[in-house]
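To start, the structure itself, in structure tokens.
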Amino acid sequence: MKKSSDKSPVRQHDTATQINSDAVSSSTSFTDSDSTCSFLTPSMEFPDRISFRRIDFSEAAPTGVVLPSTSSELTRSNSSENKIPNEDISVSTSSRYLVFDKILALMKKSPGRRGDKTSPARRLDRSDAVRRNIDYDAGEDSSSLLITRSLDFPNRTSFRVDGVDDGEIDRIYQYIGVSGPEDFAISSDAWKARMEHERSSSDVVNKLKSLDLDSREAGPSGGVVASSSMNHKFQGHDLSEAGSIGVVVASNFTLSESNKIENLNSLRDKEIVDGDMVENRCGIERKPTILVKSRGYLVHNDDVGVGGGIKGVRPPVLNVPRADKEVVDGGTVESKSGIEWKPTILVKSKGYLVSNDGGIKGVTSPVLNLRPTDKEVVDSGTVENRRGIKGVRPSVLKPPPVMKLPPVDLPGSSWDILTHFAPDSEIVRRPSSSSSSENGCDEEEAEDDKVEKEETGDMFIQLEDTTDEACSFTTNEGDSSSTVSNTSPICVSGGSINTSWQKGQLLRQGSFGSVYEAISEDGDFFAVKEVSLLDQGSQAQECIQQLEGEIALLSQLEHQNILRYRGTDKDGSNLYIFLELVTQGSLLELYRRYQIRDSLISLYTKQILDGLKYLHHKGFIHRDIKCATILVDANGTVKLADFGLAKVSKLNDIKSRKETLFWMAPEVINRKDNDGYRSPADIWSLGCTVLEMCTGQIPYSDLEPVEALFRIRRGTLPEVPDTLSLDARHFILKCLKLNPEERPTATELLNHPFVRRPLPSSGSGSTSPLIRR
């Protein structure tokens, strides 16, 4: 900035004054938002004196920076109070330029000057004020004033939660300024109040819609509703003469002059209170057309006189829809909107529905034909519900016949075998399905008694032999079975036990119970098999009835190689099966005591085939061919025992099922229907039995029962030693064909060389087939 070349005092004075004004205007001062801060500003007067005045900056902006925009703050101190007489400073002409230089330096350092690139001066903050012992009294709302507008809205609008740190959610709450998820919750009281408000508003709208608003220019009245001017406040109307209706509706809800309601949805913005002035939510004042009740009529409020009467012609009564009525028998009914109406009520009088006018007057009202909903109509008569029968009593319908279920052969399936390997507590017994049939053994007695008899799937037998015959056999009689005492066994055929008997010593433990020797009163010895009923559970009675019916049929079989059944008896806890007594025991006991040669094995095999041929021809399947179930008498005659009992799975204990597994055919284990137990299954068991007699060991003797089960299922044959004769090996392998259709029948096997070899001669001349050492 150039200095003026003019040396006159007047020009120098004017120049200094202008420079001083610019310097002061570029100076800065600081204020606090909570208190007023003032400072001394130099007021220069040239050429006389330099004085100072105090300037108040209480009107400063919140930013804390005050920039004087005019030079009015620099005033000449001509008055006596602005001068400082004791501190006057004389300014010479030589020192004036020094002052100007200082002012210019100050102007260059000012941060508010344009084009200045120097760093701004340090800002005065509250910490400096405390150091300088300046008293500072912060107000209660000082913290809120310091927050700028930019801090009201966080600059971060999205957050990512990785789930690694446990404090991520807490930091988000802290960032947005809440303490936790509870700050977002709505209190139950506020929610209930809001719901009550919405419910009351919707009820009012429903009531207004139910009225015929088109026939009249208003609805029900009785309160105050504010409407229809945008520029006026609400005005309340006293409608105490309207009665106890309690509802006021404005008809001109739009800003037009028409009194009709053009938009019922505008009612959602109103809150109607009985007898009080109500303001709508939008704050818009409207002038309603109000209807009031006067002597039973709804009329305009302007037509009601001082005494409550109606001016001019009485208007017609509004037609309120029937849907708003609640009809109560014998009294006046109020509609839902609170308006009293006198409906036509029908009451029941002497069986007729008539008008409730205090009785039937004049012409009797027509009777309504109501359908007798409390009656039940039957083809042969009318039955009145819960009031007894009037008229002809209907006939009782005959129940439909019992549905016959297809017979199912459940015992011996692979599932039953697997479950029997489990402990006793884990075994789940299967219920047997049954259907009705008749007993062919005693048809005349069944016809006389007319008792329905049942056929159980467990007792169904399907066979296939040389004649391809198949038949089913009955079991028990349904409800006609009677309890037999110990002294009166069931008589089924000749040779049965008809007198009392006594149990003797134990002979052996059979597959289905213990076998004892017994004697009758006539001195006849026989064997009795004792089966415990306690082991059969809740289905013991059904199981025993099935077994009794089966034994009744087996008792009719007569063959030298078949063990004869002689009847049954039972008491409270046991079932007794009477059998033919065989003293020498089973083949299992025999080959354990003696060494049996091939010739004797061939003889026993021929007798077994004779017995199987007879059973298959009669329609029976043994199901349990093995050495333990084949008995030998004192003459060396082989007898098949325990046949037929294996069909009743309830009588099979766990031990017998494990032992029977080693002789089972693969189709029996893998079967899915009744085709598993057919005559070829007995042929497979016969081959295992011959192998057992030849080796003195049961088949699959080196395997556990479960492992043997899977071996048989996969079709793995038992080991046949090479030490056996060729005929014996060929006979065994012929019986152990995996395909049941490839196995020969019992009749065909009787022609095999293994069973047709000649019998050895006996030195004693005995005709017994048993060869003694």
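Glycine residues also receive a Cβ, built from the backbone N, Cα and C atoms like all the rest.
Although substitutions are noted, the structure shown does not include any of them.
For GLY177 to Asp, Swiss-Prot lists a mutagenesis experiment annotated as follows: In summ1-9; suppression of impaired plant defense responses in mkk1 mkk2, mekk1 and mpk4 mutants. Listed in sequence order, the residues of the same chain lying 6 or more apart from GLY177 (mutagenesis position) and placing their CB within less than 8 Å of its CB: none are present.
Experimental mutagenesis at this site is recorded by Swiss-Prot as ASP183 to Asn, annotated: In summ1-4; suppression of impaired plant defense responses in mkk1 mkk2, mekk1 and mpk4 mutants. Under the DSSP three-state reduction, ASP183 (mutagenesis position) is assigned to helix. The Cβ of ASP183 (mutagenesis position) has no same-chain neighbour under 8 Å that is 6 or more residues away in sequence.
The domain 'Protein kinase' annotation in Swiss-Prot covers 501-755.
For LEU507, ARG508, GLN509, GLY510, SER511, PHE512, GLY513, SER514, VAL515, LYS529, the entry in Swiss-Prot reads ATP binding site. In three-state terms derived from DSSP, LEU507 (ATP binding site) belongs to an extended strand segment. The Cβ of LEU507 (ATP binding site) lies under 8 Å from the Cβ of VAL515, TYR516, GLU517, ALA527, GLY585, each of which sits 6+ residues away along the same chain.
ASP624 (active site, proton acceptor) falls within neither a helix nor a strand when secondary structure is assigned with DSSP, and so counts as coil. Under the heading active site, proton acceptor, Swiss-Prot lists ASP624, citing sequence analysis as support.
Proximity of GLY715 (mutagenesis position) to non-local residues of its own chain (separation of 6 or more, Cβ distance below 8 Å) is seen for PRO666, LEU738, given in sequence order. According to Swiss-Prot, the mutagenesis experiment GLY715 to Ser carries the following note: In summ1-11; suppression of impaired plant defense responses in mkk1 mkk2, mekk1 and mpk4 mutants.
Under mutagenesis, Swiss-Prot gives PRO740 to Leu with this note: In summ1-2; suppression of impaired plant defense responses in mkk1 mkk2, mekk1 and mpk4 mutants. Reduced to three states, the DSSP call for PRO740 (mutagenesis position) is helix.
The distance from the Cα of ASP624 (active site, proton acceptor) to the Cα of GLY513 (ATP binding site) comes to 15 Å. For PRO740 (mutagenesis position), the same-chain residues lying six or more positions away in sequence with a CB closer than 8 A to its CB are ALA665, GLU667, ARG678, PRO680, ALA681, TRP684. DSSP assigns GLY513 (ATP binding site) to a strand segment in the three-state reduction. With every protein chain in view, the residue among the binding-site residues GLN509, VAL515 whose Cβ has the most Cβ partners within 10 Å turns out to be VAL515. Across the residues of the domain 'Protein kinase' (501-755), the predicted structure has a mean pLDDT of 84. Other C-beta atoms found within 10 angstroms of the C-beta of GLY513 (ATP binding site) number 22, with every protein chain shown included. Cβ contacts within 10 Å of ASP624 (active site, proton acceptor), excluding its own Cβ and spanning all protein chains shown: 27.
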